[in-house]
Every structure is written in structure tokens, then in C-alpha cells.
Amino acid sequence: MSELSDEASEPELLNRSLSMWHGLGTQVSGEELDVPLDLHTAASIGQYEVVKECVQRRELDLNKKNGGGWTPLMYASYIGHDTIVHLLLEAGVSVNVPTPEGQTPLMLASSCGNESIAYFLLQQGAELEMKDIQGWTALFHCTSAGHQHMVRFLLDSGANANVREPICGFTPLMEAAAAGHEIIVQYFLNHGVKVDARDHSGATARMLAKQYGHMKIVALMDTYSPSLPKSLYRSPEKYEDLSSSDESCPAPQRQRPCRKKGVSIHEGPRALARITGIGLGGRAPRPRYEQAPPRGYVTFNSSGENPLEEEGLCCRDVTSPINERDVESSSSSSSREEHAFCANLGPVQSSSSSEGLARAQGLSSEASVESNEDSDHACKSSARKQAKSYMKTKNPDSQWPPRAATDREGFLAESSPQTQRAPYSGPQDLAALLEQIGCLKYLQVFEEQDVDLRIFLTLTESDLKEIGITLFGPKRKMTSAIARWHSSARPPGDALELAYADRLEAEMQELAIQLHKRCEEVEATRGQVCQEQELRAVVESCLLEQDRAREDLQARLRETWALARDAALVLDQLRACQAELSSRVRQDQPPGAATLGLAVPPADSKGWQASLQAMSLPELSGALEDRVREMGQALCLVTQSLEKLQVLNGKKWRET
């Protein structure tokens with residue numbers, strides 16, 4: 001195969017056969033370089049034409065398992081090649097053949113969220129309630145991986161939502177609650193699952209959610225089951241009754257060693273790491289020979305031979321990195337010898353099936369595979385396209401995905417002390433900085449705004465946009481340069497780790513801006529809380545003063561009531577004197593002399609009237625004057641008491 005160019009697209013790469021590097025100057029014919037794809041590899045990397053050719057020849061057993069115990073349908077179902085799955089199903093392959101772990105193609109598709117493939121498999125008679133060696137059904141696998149749409153699809157297809165796995169006694173609802181999948185828990189509750197079911201330790205789904213700090217799920221389950229007894233909310237001796245404030249506390253780590261999760265997309269890179277001898281740290285051994293293979297070639301050698309001996313190279317079956325049991329296989333039914341990948345892999349132009357070969361550059365194998373277990377299969381292709389388009393703009397000489405540089409420590413550790421750069425001091429003016437990042441043409445824009453280097457280093461992305469830097473590329477370069485200046489990092493370059501560091505620095509700067517805003521919001525909230533506390537203290541003091549004023553008012557009212565009662569008694573006496581005086585005037589007869597010199601009668605009304613009849617007219621007149629004087633004094637006291645009540649009540653008494 002001719003050397004691949006940087007402009008080669010992914011379909012062009014997939015349509016070419018695999019090739020090997022036989023050393024510099026070695027003359028090898030094109031026929032010897034061609035390595036045909038077997039059916040399992042073609043199904044795993046999405047080679048529809050190769051699979052179609054194998055199906056049409058009718059010479060191969062489509063249900064045959066490879067050394068790892070996987071069929072072509074399993075690979076296509078796991079990766080998500082729906083066209084190949086449809087082709088194999090039309091050819092009549094078996095849909096319920098399990099792997100050595102007991103996982104059917106439906107379980108593999110469910111673990112990766114491939115909803116369309118699960119639909120095809122169910123249409124062809126796939127058993128929905130079939131269990132693997134752990135006792136997990138397809139519903140368990142998609143629930144554990146967090147694929148919401150797949151869970152809803154299986155529930156609508158009639159999956160048993162109350163099934164239990166035998167190890168811990170978990171139901172799918174318990175698995176979702178313990179893992180924190182809130183939307184999946186919502187689906188199960190809407191489906192009507194048993195929320196009061198307990199596992200082998202006596203814990204319910206609500207207890208598991210509370211134990212691992214998923215308080216939103218706890219509140220969600222409380223809204224769906226408000227009448228549950230409190231005995232279900234607390235397990236004796238094992239689970240404490242946590243308050244709602246526990247959500248702010250760090251949740252315990254979920255460690256479940258007794259239970260194994262379903263198939264993960266990360267198993268592919270791990271398997272490839274064991275094949276190639278490269279650890280998950282992303283560091284490959286350094287080459288011990290001077291000859292380096294050209295771009296686009298992969299070296300092969302026998303595991304027991306010296307890497308320098310190129311005569312031992314031969315073809316082999318391509319081992320898929322997805323099924324880790326492929327590594328354990330020591331023999332194959334084919335006549336070709338079994339060889340392992342050389343530990344010193346050269347640069348490889350990889351497709352979706354060989355992205356794990358990025359470990360040859362010292363990069364992380366897990367990061368080289370575009371995986372998102374918490375999202376559905378529809379999001380994978382768009383994320384992969386965005387990653388590739390981003391790398392074309394950041395580093396046109398490299399075709400590795402941007403996520404392949406997540407293991408920065410392993411990559412940077414490979415640089416020798418002689419190649420490390422000197423400490424970066426930074427440019428002295430704005431023109432030098434802009435020239436360094438390739439944005440010198442924008443110097444005039446900053447000069448018009450009177451922006452020097454000191455002001456430039458304080459600008460944010462929104463400030464640059466306001467000044468007039470509207471293009472995304474220059475704006476990102478400037479924000480990365482500002483972030484690098486503040487972090488005293490090295491200047492930007494063309495290396496892959498520097499491109500990744502630029503993106504991280506920009507994200508860190510944006511996070512710092514958001515943190516500053518949040519701190520300001522927290523300070524404003526604290527000020528509001530202080531104001532509310534002061535207002536509360538003022539209101540409490542006002543209430544205390546009102547209570548004291550009310551008590552004084554009640555005391556004054558009691559005194560006024562007593563004075564009014566005395567005034568009423570004097571008024572009755574005055575009326576009696578007036579009545580007697582009126583009767584005497586009408587009779588026009590002088591009273592007897594025996595009544596002269598009588599003392600003031602008692603205050604009793606009956607005795608008062610009897611004594612008035614015995615008084616003379618002058619005495620009666622004097623008694624009337626005395627009663628009028630007492631009446632005036634009583635009214636004066638009542639008026640004074642009412643005036644005191646006016647002050648306490650806050651308004652004039654006579655105004656009412």
C-alpha cells in the first residue's frame with residue numbers, strides 16, 4: 001500500500017488494506033503487503049463491502065466464533081454498525097448466541113445504547129429476558145451504562161423491570177438509583193416498578209440513592225411514594241437517617257467489588273494495550289533501532305523474536321481491540337501464524353477501529369477512543385466529527401483525535417532533558433506577543449483602542465470581541481496566550497500536547513471568570529443576609545416595645561374603669577338629690593327641725609334616699625353641691641386617664 005497522505009479521509013483509509021513495514025530499503029511486492037480482513041474484523045470496523053462479499057460467497061460460517069468467543073454479529077452490535085447488523089440478520093445468523101460471559105448481541109447493543117440495532121435484533125427473535133453469567137439482562141446493562149433512550153425502548157418492548165440479579169439482589173431501579181441516573185429512575189417510576197423491593201442487605205432503592213448522596217433521586221422517589229412507611233426509609237444498623245442538608249456533603253464513593261459492570265467501550269483500548277505491551281499510562285518503549293517506518297505503516301514481529309530481526313515478519317489475523325478475550329487466544333483455525341504487535345509501533349493512520357493505536361505515540365489508549373457511556377449512540381458520531389475537525393484546525397500535521405492527549409504526564413515525560421525548553425520569560429511588548437502567536441495584523445486594532453501589553457493581559461474573550469476581534473481562531477489564540485502568560489507556561493507551539501494545553505488554558509480562564517462571578521454573587525448574598533438579620537433585629541425590638549405598650553395600655557384601662565365606676569356611683573347620688581329637691585319644691589313645705597345637723601348619708605343608694613327624705617332644704621342643697629363637686633373630681637380623673645391612653649394609642653381621644 002502506498003504511503004498515506006495527511007489529506008486522506010476516513011473512508012479512504014478504511015477502503016485500503018492493512019500494511020506492514022519491513023524495514024528501510026526492503027523490496028516487497030504489493031501482493032505481499034496486502035493483508036486481507038477477516039469477517040470478524042470487517043464487522044468490527046464497519047467494512048460493509050467486505051462483510052457483504054463474505055455473505056455472498058456463502059463459504060464462511062457466519063455464526064462462527066473467533067478465539068475470543070465473539071461472532072461478527074456481536075462486534076457489529078457492540079460498535080453500532082447497523083447496516084452490517086441488518087445484512088447479517090438478513091443472512092440468517094443466530095441472534096441469541098452468547099459470548100463466554102453469557103452476553104448476547106442484544107446485551108452488547110444495550111450496553112452501548114445502540115437502539116436501532118436492538119430493534120433489529122428484537123424483530124429477529126432476540127430473547128429480551130436472557131441473562132448472562134452474572135444474571136444481568138439487557139435492561140441491566142443499559143441501566144448500568146446510563147443509556148436513557150435504550151432503557152425506555154426496552155421498557156416499551158416489554159422488558160421485566162422487576163428482575164433481580166442473583167449476586168446482590170439488585171433490581172434495575174436499584175442500579176439506577178445507586179448510580180445516580182435520575183432520568184432512568186423517572187422512567188422506572190412511570191413504568192410502575194416496585195419501589196419497596198429490597199436487596200440481600202435489606203436496602204431499598206431509596207436507601208441506596210441516599211447512601212451515595214443522590215438526594216434528587218431521593219426526593220423524586222418520595223414524590224412518587226409519599227405513603228411509604230418510615231421503616232422503608234431507614235435500614236436498621238446499616239443506613240443512617242440523613243437530612244436534606246447532606247446533599248452538600250461529599251457523597252461516599254460507590255465501591256461494589258462483588259458485582260461486575262457490563263461491557264465498557266474502554267475494554268477495547270485495554271485489550272489493545274495488552275496486545276501491544278503498552279501500559280494504560282500511555283508510554284511506549286523507545287525504539288532501539290535507527291530505522292523508522294514511514295507514515296502509515298505498522299510493524300509486526302513474533303513475540304519471542306528480536307525486534308531487529310525483520311526476517312521473521314509474516315501476516316496474521318487482525319485482532320480486534322474490542323474483545324479482550326482475543327488476547328487470551330493462543331491458536332487460530334487459520335493456517336496463518338499467530339503474532340503479537342511489536343511494542344515499537346510506528347505512526348498509524350487510524351480509523352474508528354484502530355484509534356487505540358494512538359498509544360504508539362505515547363498517548364492514552366482510553367482517551368483515543370471516542371466513548372460516552374452516559375449518552376446514546378446518536379451522540380457518538382457528532383462528537384467524533386467535532387474532535388477531528390478541531391484537530392485539523394489546531395494541528396494539520398497530526399490526525400490523532402484531540403482526546404488522545406489526555407495523558408499529558410506520560411507524553412511530557414518522554415522528552416529528554418536535552419530537548420526541554422528554557423524557562424519562558426515572555427515578550428516585553430504587545431507587538432512581540434502578537435507576532436509570537438501569529439496575530440501581528442491586529443496590532444493596529446489594539447493601538448486604536450490604546451491597549452498596551454498590561455491591559456491586553458487583563459482582557460477576556462468578551463472584551464476581545466468588543467474590541468473587534470470577531471474571528472474565532474485569532475480570538476482563541478489571544479485568550480490562550482493570555483492564560484499562558486498568567487500561568488507562566490511555555491509559548492504555544494505545533495506539538496499536540498501544546499495544542500491540548502491551549503484549550504485547557506482557555507477553559508481554565510473561562511472557569512476563573514465564572515468563579516469570580518460566583519464569588520461576587522456569594523458576597524452579594526451575604527450582604528443581603530446581613531441586611532435581613534438587621535431588619536429582623538429591628539422588627540423584634542419593635543414587637544417588644546409594642547408588647548410593653550400594650551401592657552401599659554391595659555393597666556390604664558383598668559384604672560379608668562375603676563374611676564368610671566366611682567363616677568357612676570356619684571352620678572346616682574346626684575340624681576337622688578335632684579329628685580328629692582324637686583319633690584320638696586313641689587310640696588312647698590319646710591322640713592322638720594329634727595333633720596338639722598345630720599351627717600352625710602352612706603353611699604348606699606337605698607340608705608341615701610332614706611336620709612335625703614329626712615334632710616332639710618338647706619341640707620339637701622349642701623349635699624347636692626357636695627355631690628356635684630365629687631362628680632367634677634371623678635370626671636377630671638377620668639379625663640386624665642383618657643389623656644394617658646391617648647399617648648399610648650397614638651392619637652387624640654377627642655378626635656375619635
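Each residue, glycine too, has its Cβ placed from N, Cα and C.
Every position carries its original residue.
Keep in mind that this is a model prediction, so the values were computed, not measured.
Under the heading domain 'SAM', Swiss-Prot lists 425-488, citing sequence analysis as support.
On its own chain, Asp450 (mutagenesis position) has no residue at least 6 apart in sequence with a Cβ closer than 8 Å to its own Cβ. Looking at Swiss-Prot, you'll find the mutagenesis Asp450 to Lys noted as follows: Decreased homooligomerization. No effect on interaction with ANKS6.
Under the heading of mutagenesis, Swiss-Prot lists Ile455 to Glu and annotates it as follows: Decreased homooligomerization. No effect on interaction with ANKS6. Annotation note: Ile455 (mutagenesis position) sits in a helical segment as assigned by DSSP. Same-chain residues at least 6 positions away in sequence with a Cβ under 8 Å from that of Ile455 (mutagenesis position) are not found in this chain.
Here the residue is the original one, while Swiss-Prot reports the published mutagenesis Glu466 to Lys with the comment Decreased homooligomerization. No effect on interaction with ANKS6. DSSP classifies Glu466 (mutagenesis position) as helix under the three-state reduction. The Cβ neighbour count for Glu466 (mutagenesis position), using a 10 Å radius over every protein chain in view, is 12.
Less than 8 angstroms from the CB of Leu471 (mutagenesis position) sits no same-chain residue that is six or more residues away. Swiss-Prot lists Leu471 to Glu among its mutagenesis entries, and the accompanying note reads: Decreased homooligomerization. Decreased interaction with ANKS6.
Under the heading of mutagenesis, Swiss-Prot lists Phe472 to Glu and annotates it as follows: Decreased homooligomerization. Decreased interaction with ANKS6. The 10 Å shell around the Cβ of Phe472 (mutagenesis position) contains 10 further Cβ atoms across the protein chains shown.
Recorded in Swiss-Prot as a mutagenesis result, Lys477 to Glu carries the remark: Decreased homooligomerization. Decreased interaction with ANKS6.
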Report summary line: Students should find that the Cβ of Lys477 (mutagenesis position) has, within 10 Å, a number of other Cβ atoms equal to 21
Query - Cα-to-Cα gap, Lys477 (mutagenesis position) vs Glu466 (mutagenesis position), nearest whole Å - result: 16
Requested in this report: Look up Asp450 (mutagenesis position) in the DSSP assignment and report helix, strand or coil.
Outcome: coil
Query raised in the report: Cα-Cα separation of Phe472 (mutagenesis position) and Glu466 (mutagenesis position), in Å?
Result: 13
